[in-house]
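Per Swiss-Prot, the features are:
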type	residues	note
ACT_SITE	Lys209	active site, proton donor/acceptor
ACT_SITE	Ser409	active site, nucleophile
MUTAGEN	Lys209 to Ala	Loss of activity
MUTAGEN	Lys366 to Ala	Reduced activity
MUTAGEN	Ser409 to Ala	Loss of activity
MUTAGEN	Gly410 to Ala	Reduced activity
MUTAGEN	Tyr412 to Phe	No effect on activity
MUTAGEN	His510 to Ala	Reduced activity
MUTAGEN	Asp524 to Asn	Increased activity
VARIANT	Val151 to Ile	In strain: ECOR 49 and ECOR 50
VARIANT	Gly186 to Ser	In strain: ECOR 16
VARIANT	Glu252 to His	In strain: ECOR 16
VARIANT	Glu252 to Gln	In strain: ECOR 38, ECOR 39, ECOR 40, ECOR 50, ECOR 65 and ECOR 68
VARIANT	Glu252 to Lys	In strain: ECOR 49
VARIANT	Ala294 to Thr	In strain: ECOR 38, ECOR 39, ECOR 40, ECOR 49, ECOR 50 and ECOR 65
Amino acid sequence: MRTLWRFIAGFFKWTWRLLNFVREMVLNLFFIFLVLVGVGIWMQVSGGDSKETASRGALLLDISGVIVDKPDSSQRFSKLSRQLLGASSDRLQENSLFDIVNTIRQAKDDRNITGIVMDLKNFAGGDQPSMQYIGKALKEFRDSGKPVYAVGENYSQGQYYLASFANKIWLSPQGVVDLHGFATNGLYYKSLLDKLKVSTHVFRVGTYKSAVEPFIRDDMSPAAREADSRWIGELWQNYLNTVAANRQIPAEQVFPGAQGLLEGLTKTGGDTAKYALENKLVDALASSAEIEKALTKEFGWSKTDKNYRAISYYDYALKTPADTGDSIGVVFANGAIMDGEETQGNVGGDTTAAQIRDARLDPKVKAIVLRVNSPGGSVTASEVIRAELAAARAAGKPVVVSMGGMAASGGYWISTPANYIVANPSTLTGSIGIFGVITTVENSLDSIGVHTDGVSTSPLADVSITRALPPEAQLMMQLSIENGYKRFITLVADARHSTPEQIDKIAQGHVWTGQDAKANGLVDSLGDFDDAVAKAAELAKVKQWHLEYYVDEPTFFDKVMDNMSGSVRAMLPDAFQAMLPAPLASVASTVKSESDKLAAFNDPQNRYAFCLTCANMR
């Protein structure tokens, strides 16, 4: 018996030692990881990640991930993220549109940069106005006499759009230029909510305000289908026209439709690369070795890199413009508009208003450019931003809005105080309408034997997700939504020198492209960010200026924690999706995207000016 007790005691003793060893090892590894991340970030902050070209060569435009107006603060340490998690982790990588454009423009005047090579295999896309803006910079580079080349084993639709701005496009002999058109799709939950016995109460104004349809339908309404088909067709035609002009071929040759594409592939025996070459989508078919040889002849050989001489976009040092005294403040509204402080990928009403206020109070800032790339969101937060922008204009500082890929619904609400609005022809804007959704689960609880009861001094004191929504509360909510809509169209009417009745005819939640918005008087001119800045300078009557970007600078500790937590947040869904078959992984990604949108809905009055179809555009 004593031997047995010794064995049991020994077993627990050694088990405890093993657990203690594992605990200490995990803590030590965590500490080492923390130190490495901190050192890596310190090196990047101190400029260790940038280097000048020591000799003449190409700028390698090897964009990895997506293009956004304003990357999340932790994304500025992208090199460290790529080193820790691999370049394929494009989920983690956000690239500043303006950094890319400024880099290309700096390279144009850099004697050590003799050309650009676009290697876009890890490029995950961006909205059409953003890529047009990059294309403009690439054209300026070409016009300076320096060549632009595009290389790729395959080209997705977004990758090919950028590649079309090149002097020459190479494609692998086994590659494909994958053109298929645009789509906007979303998930619809009505049947699911019915099965769960969830009661959905929808309040809206606007025939075309389709953001609530997922809660009350299992498919698109005819009105939403008609409206979305129109603007998505316009965007696709803009895509084809741009590529056709770049390649100097007819738009019908870029994409002849599904049937025409099938006939063309039949003639080439299914050889997608041959089809691309014969239809002048690319200039040459070549292997990696052949492309390397051609680029080496153009740019020279690097003994260190054992490749043609080039410097990555991520290593090329972007110079800070000189402080000329006067400045034009640039404030970003990038993402869904939320009440409160800014979160990753979303616009915080309080954060953005504070940035506008800082620009208003800075005597060196002579004008403000609000860069909007948002499908809208919280009405309360939108009004907070709008009011602060109106205060800046009232203080005598010109306000110009530059619309990016989207400036819809709440994104248009915050644009109304501007002296001048510049939109891209492919901007999605309008969507002037308001909605609210309240779900209650009293029937769900009842079906499993859970009931709610109590007393209250009025029906309004007993509003809860676990009880049926009182009729009085429903009527009050609808009145609030209708009042918000009247407020919206009145703001637009005052800003556009029109009447609420006239604005109502083009509102009702209707989405417009920038081109149509110009025709309807919702914007002042068509152009890009450069045009908006030039207009701001003109209104402020300044001859020399520099741009002052208003972004929240995180502390060093925040940078360390953001990289760590951001990496973990990104790796977990990636790891989960990696274990799923491809079709299920795609569904999981869609579900996560939908849940992220719902998480951004935090308006205290449950009122939203949000364009769901704009956010679903791809």
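One-based numbering along the chain as shown.
Each Cβ is built from the backbone N, Cα and C atoms, and glycine gets one as well.
Don't look for the substitutions in this one, it keeps the originals.
Projection of Swiss-Prot feature records onto the structure.
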residue: Val151; record: variant position; contacts (Cβ under 8 Å, 6+ apart): Val117, Met118, Asp119, Trp170, Ile291, Leu295
residue: Lys209; record: mutagenesis position; contacts (Cβ under 8 Å, 6+ apart): Ser431, Gly433, Ile434, Phe435, Gln508, Gly509
residue: Ala294; record: variant position; contacts (Cβ under 8 Å, 6+ apart): Trp170, Ala286
residue: Lys366; record: mutagenesis position; contacts (Cβ under 8 Å, 6+ apart): Asp326, Ser327, Ile328, Lys397, Pro398, Ala540, Val542, Trp545
residue: Ser409; record: mutagenesis position; contacts (Cβ under 8 Å, 6+ apart): Pro375, Gly376, Gly377, Ser431, Ile432, Gly433, Gly509, Ala609, Phe610, Cys611, Cys614
residue: Gly410; record: mutagenesis position; contacts (Cβ under 8 Å, 6+ apart): Ile337, Ser374, Pro375, Gly376, Gly377, Ser378, Val379, Ala381, Ser382, Tyr608, Ala609, Phe610
residue: Tyr412; record: mutagenesis position; contacts (Cβ under 8 Å, 6+ apart): Gly376, Thr429, Gly430, Ser431, Ile432, Val492, Leu522
residue: His510; record: mutagenesis position; contacts (Cβ under 8 Å, 6+ apart): Gly206, Thr207, Tyr208, Ala227, Gly430, Ser431, Ile432
residue: Asp524; record: mutagenesis position; contacts (Cβ under 8 Å, 6+ apart): Tyr420, Ile421, Val422, Lys518
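Recorded residues Glu252 (variant position) and Gly186 (variant position) have their alpha carbons 29 Å apart, per Cα-Cα distance. Of all the variant positions listed (Gly186, Glu252), Glu252 has the fewest other CB atoms within 10 A of its CB. According to DSSP, Lys366 (mutagenesis position) is assigned to a strand segment. Val151 (variant position) falls within a strand segment according to DSSP.
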